[in-house]
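Participant: Annotation source Swiss-Prot lists thiamine diphosphate binding site at E138. As a published mutagenesis entry, P191 to A appears in Swiss-Prot alongside the note: In S4-Hra; highly resistant to sulfonylurea herbicides; when associated with L-568. Summarising the annotation, Swiss-Prot assigns FAD binding site to R240, 346-367, 389-408. Taken from Swiss-Prot, the feature Mg(2+) binding site covers D532, N559. According to Swiss-Prot, the mutagenesis experiment W568 to L carries this note: In S4-Hra; highly resistant to sulfonylurea herbicides; when associated with A-191.
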Amino acid sequence: MAAAAAAPSPSFSKTLSSSSSKSSTLLPRSTFPFPHHPHKTTPPPLHLTPTHIHSQRRRFTISNVISTTQKVSETQKAETFVSRFAPDEPRKGSDVLVEALEREGVTDVFAYPGGASMEIHQALTRSSIIRNVLPRHEQGGVFAAEGYARATGFPGVCIATSGPGATNLVSGLADALLDSVPIVAITGQVPRRMIGTDAFQETPIVEVTRSITKHNYLVMDVEDIPRVVREAFFLARSGRPGPVLIDVPKDIQQQLVIPDWDQPMRLPGYMSRLPKLPNEMLLEQIVRLISESKKPVLYVGGGCSQSSEELRRFVELTGIPVASTLMGLGAFPTGDELSLSMLGMHGTVYANYAVDSSDLLLAFGVRFDDRVTGKLEAFASRAKIVHIDIDSAEIGKNKQPHVSICADIKLALQGLNSILESKEGKLKLDFSAWRQELTVQKVKYPLNFKTFGDAIPPQYAIQVLDELTNGSAIISTGVGQHQMWAAQYYKYRKPRQWLTSGGLGAMGFGLPAAIGAAVGRPDEVVVDIDGDGSFIMNVQELATIKVENLPVKIMLLNNQHLGMVVQWEDRFYKANRAHTYLGNPSNEAEIFPNMLKFAEACGVPAARVTHRDDLRAAIQKMLDTPGPYLLDVIVPHQEHVLPMIPSGGAFKDVITEGDGRSSY
């Protein structure tokens, strides 16, 4: 049997229409070429073409997941997958596990081997379908799986051994849960007979990760592997996406079995709690509220990442301005005239002004987190609130809405658009005066920065990158000031272009996430905008981008400090430095550590730029150089991310001036 660690939490019961998963029927990834395996010496007899693999991926709807306890038909089986094993041929549990991944459409994994997962790695070498991108640390592997999932919409897969290998996944799993990222993590475990004996490298990873996964499994019967893998992918991407962990004891991996691929999923409780289609009467009520309002604002978050087209159509029909959360960037084009860019602690003045002045707040795919709302009682205090979210636990958790719908945002927007289109000509929606009021705020309080001599303002570096890439690159970041500047100054055009650790704020995320994006979307320009503090936390992944020849570009904004903490020290602790200087105290004139030497050690081309006049050419060279590249951009540590609403503050407390050169 497979011992499920916990039933999927009701708080993660979601609708299935936009991101569900069932065996071999997954979201299309039309631009991803089949991975090359240069080191395979004895490929198995089956060779599937990329077209065959990707043609099996399709988007789920309610109708094709509603009957999860029925057997898969013979027609479905014939269409979805052809095994390299004969139907009655026994094979190891590890081979069953790898084939189960293949049947789910997996073509890339991020796996680091160890004693308890060796069997899985041996099975991976027998696969002609799955490429393993070897990270240099398990945290790099789980963050890469996240980057892959965030960039493609397809669940990322990471694999680690037991004990320290498994515990090294913890930050990535917590990050994926908070940011609703679909990943499947597989861990090796000590043999069943040794569980609970404090065996070498034994860690109860199911217990450790119970509160930071959407669901997890300890597989105690080899025959359960096909069902468990199928359920894991289904859970990871249905409803509100999230991480699922599968813990597989080593003796289960070694056991011979003839798998039953027709096992039904066993998720009756989860299925019964999924949201229904949006209530049409409630949608009509929302349209009525819009027609009655004078100052409506859209507040959109990561929950809108799958419904960008519907969102754009809704804005086109209503003329309502759009403010995005950090996780919502790209769902609506930042450069659009109706975009207010990002709201919240480091959001634009005009976005926060709009929310503060609004009489109707349309909150779509958001959770009213503290970095957006600040002081809850003061947030949108004049507005009626409409909250639509796929997670029922988020509705009313932080802010009580006037109207709420627990539904897939895509379906809700389709319903709203249909109603609006049917009333076109009858509804007289005119918010031009409101938009003009916001334009005044845009002109009065634009995003801006100062220059000092020939030093490179970090904001300017991102502006230049945006210009040279035409706003079309996939951007990953670490966490800190550089992250906020990347959110403010790069103009995101579409979803899955912006990869950042939002809820957890995990430093070290940027480079591994860029690796995942480069693997999943190899035809795109991928740039990791990083800080020296974040970058060095997973600097070992330079070896990965070199060995895998991944064209990841790293633009390092190097200020020799933990910049965001320094900013808070400047503002609230009288600039008292408490272990935030990352350079060499005995020689502050040198750049320490020398990031170029890290790159050189891994064979990655690198350069340093210190003068503003040299920056554009340096960034262009980075973009033009084939393969990976590191550009070390030296920036002043006195810069502050502005605007800033202090933690727990309200819009009236916004800070728009000053930096570390001043006293407070």
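Quick reminder: no glycine exception, Cβ is built from N, Cα and C everywhere.
Original residues only.
Would you situate these features in the structure and describe their surroundings?
Facilitator: Following the DSSP three-state reduction, the secondary structure of E138 (thiamine diphosphate binding site) is helix.
Sequence-distant contacts (6 or more apart, same chain, Cβ under 8 Å) of P191 (mutagenesis position) comprise P249, K250, D251. The secondary structure of P191 (mutagenesis position), as reduced to three states from DSSP, is coil rather than helix or strand.
With a cut-off of 8 Å between CB atoms and residues at least 6 apart in sequence, the same chain places L289, K384, I385, V386 near H402 (FAD binding site), listed in sequence order. When secondary structure is read from DSSP and collapsed to three states, H402 (FAD binding site) falls in the coil class.
On its own chain, D532 (Mg(2+) binding site) has L556, L557, N558, N559, Q560, L582, M595 as residues at least 6 apart in sequence with a Cβ closer than 8 Å to its own Cβ.
Less than 8 angstroms from the CB of W568 (mutagenesis position) sits no same-chain residue that is six or more residues away. For the recorded site, W568 (mutagenesis position), the DSSP three-state label reads helix.
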Participant: Look up A363 (FAD binding site) in the DSSP assignment and report helix, strand or coil.
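Facilitator: In three-state terms, A363 (FAD binding site) counts as strand.
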Participant: If you skip the near sequence neighbours and keep only those at least six away, which residues in the chain come within under 8 angstroms of G396 (FAD binding site), Cβ to Cβ?
Facilitator: H387, S404
Participant: Measuring CB to CB from S357 (FAD binding site), give everything in the same chain under 8 Å that is also at least six residues away in sequence.
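Facilitator: Long-range Cβ contacts: K295, R382, E437.
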Participant: Taking each of the binding-site residues A351, A363, I390 in turn and counting other Cβ atoms within 10 Å of its Cβ, which one has the fewest?
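Facilitator: Each of the binding-site residues A351, A363, I390 was scored; lowest Cβ tally within 10 Å is A351.
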Participant: What same-chain residues, at least 6 away in sequence, bring their CB to under 8 Å of the CB of E138 (thiamine diphosphate binding site)?
Facilitator: Y112, C158, A160, G165, A166, N168, L169
Participant: Under DSSP, is G396 (FAD binding site) helix, strand or coil?
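Facilitator: Note: G396 (FAD binding site) is coil by DSSP, not helix or strand.
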Participant: Just counting, how many other CB atoms are there within 10 A of the CB of R240 (FAD binding site)?
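Facilitator: The answer is 26 other Cβ atoms.
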Participant: How many other Cβ atoms sit within 10 Å of the Cβ of N559 (Mg(2+) binding site)?
Facilitator: 24
